[in-house]
Amino acid sequence: MSFLVSKPERIRRWVSEKFIVEGLRDLELFGEQPPGDTRRKTNDASSESIASFSKQEVMSSFLPEGGCYELLTVIGKGFEDLMTVNLARYKPTGEYVTVRRINLEACSNEMVTFLQGELHVSKLFNHPNIVPYRATFIADNELWVVTSFMAYGSAKDLICTHFMDGMNELAIAYILQGVLKALDYIHHMGYVHRSVKASHILISVDGKVYLSGLRSNLSMISHGQRQRVVHDFPKYSVKVLPWLSPEVLQQNLQGYDAKSDIYSVGITACELANGHVPFKDMPATQMLLEKLNGTVPCLLDTSTIPAEELTMSPSRSVANSGLSDSLTTSTPRPSNGDSPSHPYHRTFSPHFHHFVEQCLQRNPDARPSASTLLNHSFFKQIKRRASEALPELLRPVTPITNFEGSQSQDHSGIFGLVTNLEELEVDDWEF
């Protein structure tokens, strides 16, 4: 009799046994504050949101059976080409979803363990601004993860295809508010996200903001006690290096904590406002030195770019640097409007500049917490819910598909979406 268990069977047992038996218990365990924990509690608004948002309100779960899903077209690859992302239709309701299929036979044991951690976190977390997994199951030798299709794609998709010089400030405020609410919850649960960036911010057809990238989350709780710092370097993190804080990149004995995510929020704010991530295309060693030496990215506008540079063509400006003290040569980039003026001839509010400066403090202790940032003056301009305001602010962008929740069995036009879907960097979504 063989005691060897295949990787698909091992993860199948883990999914069925651990999630069913320990799911609710884990929600209670990690939701409690560890003894002696003196960290700041979440603000009242966030706490109310967490308390009132029941598991049933996240989204109805789908049946964990491959036959319930009609795979329509491949819209992306990822996880070192072991993952295929499909647009699919959930047959019982006709709703269009995203199905992420991972070939477990080709995964190393380390990858399987990595995936187990992601699935555990997906069951543990329950928040309106965190992407919910509608179903997770094994089909043949593949792990299937089902999520709702995000019709606006990611924030990175938006800046790559429509807002090449950056988004408007109010839209960014709505997006970052959703991200900070998710981070406030994640930190309250004792985790560090470690992968906040525009491609991990998804926007649904109705303008709701979701934070994804759960695969990189790390628990700061060990043996029931919250650790002051952690030292683990994120696996498979090559694509996220520009967003990582100096203390994470430094990998020394001082370690890092949840404040490292706040630095990533600051970098993401610059990414959304400038149309590209700071430290873009910079070698990893140089990037580390820049961050350790205190080089701080900024919002590119009339207050940070010298007036003489604003009269130059974009090809001779700081357009692609994201750093206020460097002059780079780059190819011209299209602007949002028809005006021939410099794309960064604009002015962001002092509140937005201060918000970014606070997030990018070199000393982690000087950075505000997520709950504190939610009360920052930058967000005072928000007057409506994101679901009401964001679709208007994203115009002329329209959702890629309006099939979400449809009961129709008619697929006419669905394959006409393929061209648009291929423009999305779905392999970066990481749900």
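Glycine residues also receive a Cβ, built from the backbone N, Cα and C atoms like all the rest.
Nope, none of those substitutions made it into this model, it's the original residues.
Per-residue confidence over the domain 'Protein kinase' (69-379) averages 89 (mean pLDDT, predicted model). The domain 'Protein kinase' annotation in Swiss-Prot covers 69-379.
Swiss-Prot gives this note for the published mutagenesis TYR185 to Phe: Suppresses STK11/LKB1 activation without affecting complex assembly. In the three-state DSSP assignment, the secondary structure recorded for TYR185 (mutagenesis position) is helix.
Cβ neighbour count for HIS231 (mutagenesis position): 13 (other Cβ atoms within 10 Å of its Cβ, all protein chains included). Per Swiss-Prot, mutagenesis HIS231 to Ala is noted as: Inhibits interaction with STK11/LKB1; when associated with A-.
Under the heading of mutagenesis, Swiss-Prot lists PHE233 to Ala and annotates it as follows: Inhibits interaction with STK11/LKB1; when associated with A-. Counted within 10 Å of its Cβ, the other Cβ atoms near PHE233 (mutagenesis position) come to 13, all protein chains included.
Taking all protein chains in view, 16 other C-beta atoms sit within 10 angstroms of the C-beta of LEU241 (mutagenesis position). Among the mutagenesis entries in Swiss-Prot is LEU241 to Ala, noted as: Inhibits interaction with STK11/LKB1.
A mutagenesis experiment is reported in Swiss-Prot for this position, GLN251 to Ala, and the note states: Inhibits interaction with STK11/LKB1. Cβ contacts within 10 Å of GLN251 (mutagenesis position), excluding its own Cβ and spanning all protein chains shown: 13. DSSP assigns GLN251 (mutagenesis position) to coil, not to a helix or a strand.
In Swiss-Prot, a published mutagenesis experiment is listed as THR329 to Ala, annotated Loss of STK11/LKB1-mediated phosphorylation.
As a published mutagenesis entry, THR419 to Ala appears in Swiss-Prot alongside the note: Loss of STK11/LKB1-mediated phosphorylation.
A gap of 24 Å separates the Cα atoms of TYR185 (mutagenesis position) and LEU241 (mutagenesis position).
Note: the CA-CA distance between GLN251 (mutagenesis position) and HIS231 (mutagenesis position) rounds to 7 Å.
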